[in-house]
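Trainee: From Swiss-Prot, for reference:
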type: MUTAGEN; residues: His154 to Ala; note: When the mutant protein is introduced in HeLa cells, it does not result in cell cycle arrest. Devoid of DNA-nicking/DNase activity
type: MUTAGEN; residues: Asp229 to Ala; note: Loss of DNase activity, no cellular distension, no G2/M cell cycle arrest
type: MUTAGEN; residues: Asp260 to Arg; note: Loss of DNase activity, no cellular distension, no G2/M cell cycle arrest
type: MUTAGEN; residues: His261 to Ala; note: Loss of DNase activity, no cellular distension, no G2/M cell cycle arrest
Amino acid sequence: MKKYIISLIVFLSFYAQADLTDFRVATWNLQGASATTESKWNINVRQLISGENAVDILAVQEAGSPPSTAVDTGTLIPSPGIPVRELIWNLSTNSRPQQVYIYFSAVDALGGRVNLALVSNRRADEVFVLSPVRQGGRPLLGIRIGNDAFFTAHAIAMRNNDAPALVEEVYNFFRDSRDPVHQALNWMILGDFNREPADLEMNLTVPVRRASEIISPAAATQTSQRTLDYAVAGNSVAFRPSPLQAGIVYGARRTQISSDHFPVGVSRR
């Protein structure tokens, strides 16, 4: 009985403190990193994560290779056969450093383009790697910052689209956890879902729909004039809608280099 009470207290205290609105986040399908010059990382990604309007966390799909100036911390990250690295990237000078952390998953062992990454201005308290939900699919890479978890996702395109299954996977991961702290976490999946928001919502199971919300911009996020890039926020056991909104990050859009996706930001209304 005492153990149950302690667990309940921990659960409630984490739930009370958690708030996704404390973060400014964004997602962008980079469509590769312009490997020889890394220009997309050094120009466009840098623009999103530095300066006055910098986001706290950036989810990247088709991340190519990490910037060569990023330094591997050597941290061993347990994962289900999917290599994940933690790197520190100094955006400024050695005398006045401005460091961010890159969590990089080399999903594409051949071409190297279709990799996943999360960039955070804080070091992650924990890293999550969830296996692909379908043959030929990609894993989910996530980090925990305090009481909130953020994932980068890249769903399969066309007929074999696995976007609903990816959302279900995150929901089940936290719902079924034996750790009350994990159960209480708010979570957000950011990425290229390769599916319109309304279509995704229709294909989620009822429990997942009740425990989550889709936060999407009222504009196309790809040159195809489709809205494919957005966020799904939820809590697997104690969901409350958040005052969050999504929109195209137009500053980065104007200077982006050869990606057919636009960066999408999510922040408090």
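Cβ atoms here come from the backbone N, Cα and C positions, even for glycine.
This is the original sequence, none of the listed changes applied.
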Trainee: What is the interatomic distance between the Cα atoms of Asp260 (mutagenesis position) and His154 (mutagenesis position), given in whole Å?
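Mentor: His154 (mutagenesis position) has its Cα 15 Å from the Cα of Asp260 (mutagenesis position).
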Trainee: To the nearest whole angstrom, state the Cα distance for the pair Asp229 (mutagenesis position) and His154 (mutagenesis position).
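Mentor: Pair distance, Cα basis, whole Å: 9 Å.
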Trainee: Return only the integer: C-alpha distance in Å from His154 (mutagenesis position) to His261 (mutagenesis position).
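Mentor: Distance (Cα to Cα, whole Å): 12 Å.
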Trainee: I'd like the number of other C-beta atoms within 10 A of the C-beta of Asp229 (mutagenesis position), please.
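Mentor: A count of 27.
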